[in-house]
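Everything on this sheet refers to the single structure shown next.
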Amino acid sequence: MTLEEVRGQDTVPESTARMQGAGKALHELLLSAQRQGCLTAGVYESAKVLNVDPDNVTFCVLAAGEEDEGDIALQIHFTLIQAFCCENDIDIVRVGDVQRLAAIVGAGEEAGAPGDLHCILISNPNEDAWKDPALEKLSLFCEESRSVNDWVPSITLPE
């Protein structure tokens, strides 16, 4: 039996539960960040925030559905944002359901159209470290993913 086979046997139920936990934590974090007014939505808006104050950004969500796979410009933006986040120790995840993300965050005046939800940044509301349990859970999830060379893990949001 190879190491991959042993790992595959042990981690299938664990990884499913881990993924569901991360999805629920992301849902909670998005709602909490929106309530506190520390959520930035949109690729260009996020790039501006990352350029001006990267030390204040705590988490990044990249969202793209199947219809966005052919959008070369969006993929280039994602690559640049991922590189910037990795360089500045900002945890980052991918979500494959932009419509579900729009339902959680809401496409209000702040977010604009659902097309503006391809990148979401969560910032600290003030100078003090933000102690959100969902953020801590997601940071641990990202750290565990990086330990197995999954630098931008994908998360499925709960229904």
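Don't overthink the numbers, they just go from 1 along the chain as shown.
Each residue, glycine too, has its Cβ placed from N, Cα and C.
Record note (Swiss-Prot) on the mutagenesis of A47 to R: 30-fold reduction in homodimerization affinity and 90% decrease in growth inhibition activity and ability to stop cell cycle; when associated with E-77, E-80 and R-83. Where Swiss-Prot documents I76 to E as a mutagenesis experiment, the accompanying text is: 30-fold reduction in homodimerization affinity and 90% decrease in growth inhibition activity and ability to stop cell cycle; when associated with R-47, E-80 and R-83. Here the residue is the original one, while Swiss-Prot reports the published mutagenesis L80 to E with the comment 30-fold reduction in homodimerization affinity and 90% decrease in growth inhibition activity and ability to stop cell cycle; when associated with R-47, E-77 and R-83. For the mutagenesis of A83 to R, Swiss-Prot gives this note: 30-fold reduction in homodimerization affinity and 90% decrease in growth inhibition activity and ability to stop cell cycle; when associated with R-47, E-77 and E-80. The structure shown keeps the original residue. Where Swiss-Prot documents E87 to K as a mutagenesis experiment, the accompanying text is: Reduced growth inhibition activity; when associated with K-89. D89 to K appears in Swiss-Prot as a published mutagenesis result, with the remark: Reduced growth inhibition activity; when associated with K-87.
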A47 (mutagenesis position) to E87 (mutagenesis position) - Cα separation in whole Å: 14
Collapsed DSSP category at A83 (mutagenesis position): helix
Pairwise CA distance, E87 (mutagenesis position) versus I76 (mutagenesis position), rounded so that it is a whole Å: 17
Neighbourhood of D89 (mutagenesis position), C-beta criterion under 8 angstroms, separation at least six: none
Cβ-Cβ neighbours of I76 (mutagenesis position) (radius 10 Å): 10
I76 (mutagenesis position): secondary structure state under DSSP, collapsed to three categories: helix
Cβ neighbour count within 10 Å of A47 (mutagenesis position): 17
Integer Cα-Cα distance in angstrom, I76 (mutagenesis position) to A83 (mutagenesis position): 11
Those mutagenesis positions listed as L80, A83, E87, and which of them has the most Cβ atoms within 10 Å of its own Cβ: L80
